[in-house]
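Read through the structure below, which is laid out as structure tokens, and then see the notes.
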Amino acid sequence: MVSAFNTGRTDDVDEYIHPDYLNPATLEHGIHTGPKAFAQLVGWVRATFSEEARLEEVRIEERGPWVKAYLVLYGRHVGRLVGMPPTDRRFSGEQVHLMRIVDGKIRDHRDWPDFQGTLRQLGDPWPDDEGWRP
């Protein structure tokens, strides 16, 4: 999973993403379920935070079917982020990801990024009048 975000390579997502994959946080971006949804998420991250965006693994924990990943996202704000125009600023933000592995693949995925710290590094931008609604 981390490799996909770091390289942008998603042609192999069927190997590690379950057909019923869901990350509820992506629904507001029009990204739904399954391996193609994960590939869309990778594309969105790279379009919003640049091709230079990368995740660094801090710690990975496993308990039964659950995996908890402590990560840091590094990037540069180059695309629209919930209605906020690009600032071109660099940032790093800690994240926690919780995933359930089913049939050897990631099926359930939640993530909690540090929105407050990230926005502060981006200069605390506001959405423009267009907002984030389609």
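The backbone N, Cα and C atoms fix where each Cβ goes, glycine too.
These features come from Swiss-Prot:
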- Phe5 to Tyr: 20-fold decrease in specific activity (MUTAGEN)
- Gln95 to Ala: 6-fold decrease in specific activity (MUTAGEN)
- Gln95: nogalaviketone binding site (BINDING)
- Asp111 to Ala: Loss of activity (MUTAGEN)
- Asp111: active site, proton donor/acceptor (ACT_SITE)
Name the secondary structure element type, per DSSP in three states, that contains Gln95 (mutagenesis position). strand
Do you know offhand how many angstrom separate Gln95 (mutagenesis position) and Asp111 (mutagenesis position) by C-alpha? 7
Once the chains shown are all counted, how many other Cβ atoms turn up within 10 Å of the Cβ of Asp111 (mutagenesis position)? 17
Does anything in the same chain, at least 6 positions from Phe5 (mutagenesis position), have a Cβ under 8 Å from its Cβ, and if so what? Val42, Val45, Arg46, Ala53, Arg54, Leu55
Including all protein chains shown, what's the count of other C-beta atoms within 10 A of the C-beta of Gln95 (mutagenesis position)? 16
With DSSP assignments reduced to helix, strand and coil, which class does Phe5 (mutagenesis position) get? helix
